Structures are given as C-alpha cells and as structure tokens.
Amino acid sequence: MVSASHPEALAAPVTTVATLVPHNATEPASPGEGKEDAFSKLKQKFMNELHKIPLPPWALIAIAIVAVLLVVTCCFCVCKKCLFKKKNKKKGKEKGGKNAINMKDVKDLGKTMKDQALKDDDAETGLTDGEEKEEPKEEEKLGKLQYSLDYDFQNNQLLVGIIQAAELPALDMGGTSDPYVKVFLLPDKKKKFETKVHRKTLNPVFNEQFTFKVPYSELGGKTLVMAVYDFDRFSKHDIIGEFKVPMNTVDFGHVTEEWRDLQSAEKEEQEKLGDICFSLRYVPTAGKLTVVILEAKNLKKMDVGGLSDPYVKIHLMQNGKRLKKKKTTIKKNTLNPYYNESFSFEVPFEQIQKVQVVVTVLDYDKIGKNDAIGKVFVGYNSTGAELRHWSDMLANPRRPIAQWHTLQVEEEVDAMLAVKK
C-alpha cells in the first residue's frame with residue numbers, strides 16, 4: 001500500500017543516488033587519465049601549429065625524415081669516435097708508447113747512432129781523430145782520354161788526334177755531361193783548338209785532328225795540354241780534367257796512340273778579365289742581324305778606386321775590314337754593368353757566314369785613352385763557345401740566342417782576326 005500510494009517518493013532517492021555517483025567519481029581522477037588528457041591537449045596544440053605552417057604534408061614528412069637521419073648520424077659518429085679513442089689508448093699501452101715518437105726524434109736517433117758507429121769504427125781500427133784526418137783520400141776518378149800524336153817532318157807540323165773519352169764524371173743534373181776537349185801547346189797559349197761538344201754523354205767519340213805549325217827544332221821545348229770540359233751555355237764551363245804531354249818524351253819515329261787518365265786541372269794563372277753576355281738574332285728574309293748587349297760580370301779593375309767605367313763596342317767585320325761600329329752607354333763605377341741595349345746590322349743572307357761580330361769591353365777615361373778590358377768575336381772562323389753561339393743563331397732564325405762569353409786579351413783576339421782575314 002505504501003509503495004503504491006507514494007511512487008515518486010520511492011523513486012526520488014534512486015535518482016539522487018544516480019546523479020551523485022558520477023559527481024563523486026570525477027573528483028578522485030586517476031593519474032593515468034590526467035596524463036592522457038595532457039598528451040591529447042599537447043597533440044591537439046601541435047596539430048594546430050602544424051596546420052598553420054604553409055607547406056604541403058609531404059614536405060613536412062620529408063623534413064622530419066631528414067632531421068631524424070641527421071640525429072642518428074651524429075649519434076653514430078660520436079659513438080664511433082669514443083670507441084676509436086679507447087682502442088688507441090689500449091694499443092698505446094700495449095706497445096709502450098711507441099706511437100709517441102715523432103720525426104725529429106727519429107732523426108736525432110739516427111744521428112746519434114751514426115756518431116756512435118763512427119766511434120766504434122775508430123775503436124776497431126785504432127785510429128785517433130788526428131790520424132784519420134791525415135789519412136790520404138782516395139783519388140777521384142775523372143775518366144780517361146784516348147789520343148794520337150804524329151809529326152809531319154816534310155811540312156813541320158804536329159798532328160794531334162782526339163779520338164774518344166770514357167768514364168767521365170756526370171756534372172749535369174740529369175746524370176750526364178756535355179764534354180768537349182781543348183788542345184793547346186805550352187808555353188804559347190795563343191793557338192787553341194776545341195772539339196765539337198757532344199751532348200749528354202759520358203763516353204764521347206770525337207775522332208778529330210788538329211795541326212800545330214811547329215819546327216821540329218822547337219818541338220822539344222813544348223808541352224801539349226789536353227783538357228776535357230763540360231759545356232754550359234749560361235755559365236762558365238767546368239773543367240773535368242786534363243793531362244800534359246812533354247814533347248821531349250815522345251818518340252816521333254812512329255804514330256803514338258794511347259789512353260791517359262785525366263788529372264785534376266791546375267788553377268789557371270791567367271788574369272781574369274771578366275765575362276760578357278749578349279744575344280744574337282738573325283732574320284734571313286730581312287737580312288737583319290741583331291746584337292743585344294745584356295750584361296757583364298767580374299770585370300777587371302781598371303781605376304785607382306778598384307772599379308771601372310765600362311762600355312761595349314761592337315764592330316761588324318768582313319775580310320779584316322770594319323763595316324759598321326756601334327757602342328753602348330757608359331756605366332760608372334761598376335764591375336758588373338747591366339746594359340740590355342740592342343743594335344742592328346744589315347747583313348744579306350749570302351754574306352752572313354762571311355762576317356764577324358767583334359765585341360770589346362773598354363774602360364772609359366775622361367783624360368787619357370780608353371783602355372780595353374777584354375775582347376771576343378763570333379762569326380766567320382771563330383772557335384769554341386763563340387762558334388757554337390754563332391751556329392746556334394743560324395740554326396734558329398728569328399729567335400734570340402743568349403750566351404755568356406769569357407773575355408780574352410785584346411792582343412790575342414786581334415792576332416786571331418789578323419790571321420783569319
């Protein structure tokens with residue numbers, strides 16, 4: 001009866017309970033549910049920011065992939081470096097620090113060992129430092145030269161044959177030499193002969209013969225000198241070796257042919273006059289010969305103060321006659337003048353092998369006569385380095401060929417020019 005007459009009253013508590021239960025359940029929310037809410041909010045915020053970026057989705061994905069790859073690569077490199085350092089430290093400990101030796105230590109060690117070895121050698125041989133210095137050095141091998149000698153009694157001529165050389169030392173950077181031979185008689189040095197230069201060889205074959213006009217009655221007082229040189233276009237020619245043959249020791253009843261070892265050359269007693277460098281250029285089509293006086297060096301001192309006032313004269317000659325004359329400016333108070341002055345001569349092609357260019361270096365004097373320091377000539381009937389220079393010019397038309405020449409005594413050059421008229 002009671003339940004039937006008050007149905008609302010019975011239902012009310014149930015409703016109240018139903019509404020209270022959820023209310024009470026939200027208050028003690030679990031930690032897991034709070035984290036999920038925070039993550040969802042962060043995710044929602046990230047997505048909102050992502051949508052604001054003005055890039056297509058595929059571009060964003062590509063950027064993300066590249067970033068991940070960079071991070072992974074950096075981590076890999078760091079790990080590898082750490083492992084490598086540990087490995088090296090371990091090896092260093094095992095080897096006792098051998099890797100710490102640098103090149104300086106190695107060189108110092110080598111030097112110490114070398115010094116010690118020398119001391120040990122001295123101890124074994126029983127030689128002191130003083131005794132070792134006094135020990136004669138082994139004679140340097142300079143090669144050898146084959147030559148022949150004969151005398152023509154009918155014409156009063158000494159015939160000298162330069163056949164070949166062998167086992168010459170290498171004086172050039174390439175391990176070879178450019179040898180040639182000078183031949184002359186002492187005490188008269190005025191007449192000298194030279195063979196052709198043989199390029200890049202230590203065993204040249206010359207097969208050249210030279211003739212000296214000497215009466216047999218005077219031959220006994222002469223000494224024949226044969227000297228082997230290494231040719232160098234831009235500096236002084238180096239002498240390899242020489243030997244002397246006194247004529248009073250030779251039996252001219254038959255032809256002499258023999259090998260002789262080259263000896264170290266004696267220092268030349270002749271006074272040094274200096275060297276001059278000039279270039280030659282010939283243009284056959286225009287018939288134009290150009291001589292450029294470049295410079296001179298180590299000239300002889302002519303003035304009281306130990307210097308000179310040098311200038312250069314150039315003569316074009318043919319058959320002993322002076323065809324043209326030119327001269328440079330004067331350089332004051334110097335033994336190493338620089339000129340770089342050019343002079344041209346008209347020489348037809350058919351005459352180029354008949355002319356001579358005579359170059360004379362003089363010391364200028366305001367009051368007295370200008371004294372010649374030295375002289376040289378190239379061209380017709382020249383010999384040695386001068387002939388080679390002239391030949392190189394003719395072999396290379398239109399191209400300037402520069403070369404150094406050793407100045408000679410004026411009287412000697414004039415005598416040669418007079419003979420070769």
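Cβ coordinates are placed from backbone N, Cα and C, and glycine is handled just like the others.
Applying an 8 A CB threshold to same-chain residues 6+ apart, the list for Asp232 (Ca(2+) 2 binding site) reads Asp178, Asp238. Under DSSP, Asp232 (Ca(2+) 2 binding site) is assigned to coil, being neither helix nor strand in the three-state scheme. Residues or ranges marked as Ca(2+) 2 binding site in Swiss-Prot (evidence: sequence analysis): Leu171, Asp172, Asp230, Asp232, Asp238.
Annotation source Swiss-Prot lists Ca(2+) 4 binding site at Asp303, Asp309, Asp363, Asp365. In this structure, Asp303 (mutagenesis position) belongs to neither helix nor strand by DSSP; it is coil. In the shown protein chains, 13 other C-beta atoms lie within 10 A of the C-beta of Asp303 (mutagenesis position).
Other Cβ atoms within 10 Å of the Cβ of Asp363 (Ca(2+) 4 binding site), summed over all protein chains shown, number 20. Summarising the annotation, Swiss-Prot assigns Ca(2+) 5 binding site to Asp303, Asp363, Asp365, Asp371.
Taken from Swiss-Prot, the feature domain 'C2 2' covers 272-405.
According to Swiss-Prot, the experimentally introduced change Met47 to Phe is described as follows: Slightly increased binding of fragment 1-53 to BoNT/B heavy chain. Long-range Cβ proximity for Met47 (mutagenesis position), meaning a same-chain Cβ under 8 A and a gap of 6 or more residues, is found for none.
Under the heading of mutagenesis, Swiss-Prot lists Leu50 to Ile and annotates it as follows: Increased binding of fragment 1-53 to BoNT/B heavy chain.
A 10 Å cutoff on Cβ-Cβ distances gives Arg233 (mutagenesis position) a total of 15 other Cβ atoms nearby, all chains included. In Swiss-Prot, a published mutagenesis experiment is listed as Arg233 to Gln, annotated Impaired Ca(2+)-affinity.
Among the sequence features in Swiss-Prot, the mutagenesis site Met302 to Lys is noted as follows: Fails to localize at nerve terminals. Within 10 Å of the C-beta atom of Met302 (mutagenesis position) sit 20 other C-beta atoms, taking all shown protein chains into account.
As a published mutagenesis entry, Asp303 to Gly appears in Swiss-Prot alongside the note: Fails to relocalize to nerve terminals after stimulation of neurotransmitter release.
In Swiss-Prot, the entry for mutagenesis Asp365 to Glu states: Fails to relocalize to nerve terminals after stimulation of neurotransmitter release. The structure shown retains the original residue. Under the DSSP three-state reduction, Asp365 (mutagenesis position) is assigned to coil, being neither helix nor strand.
Here Asp309 (Ca(2+) 4 binding site) is positioned 8 angstrom away from Asp303 (mutagenesis position), judged by their C-alpha atoms.
If you take the Cα of Met302 (mutagenesis position) and the Cα of Asp371 (Ca(2+) 5 binding site), they are about 8 angstrom apart, rounded to a whole number.
Across the range of the domain 'C2 2' (272-405), the DSSP-based residue counts are 15 helix, 67 strand, 52 coil. For the Ca(2+) 5 site, the Cβ centre of Asp303, Asp363, Asp365, Asp371 serves as reference, and the other residues of the chain with Cβ at most 8 Å from it are Met302, Ser308, Asp309, Leu362, Tyr364, Gly368, Asn370. Within 10 Å of Asp371 (Ca(2+) 5 binding site), judged by CA to CA distance, lie the following recorded positions from the set Leu171, Asp230, Arg233, Asp363: Asp363. Comparing CA positions across the recorded positions Arg233, Asp309, Asp365, the one lying closest to Asp172 (Ca(2+) 2 binding site) turns out to be Arg233. Counting other C-beta atoms within 10 Å of each candidate's C-beta, the binding-site residues Asp238, Asp309 are led by Asp309.
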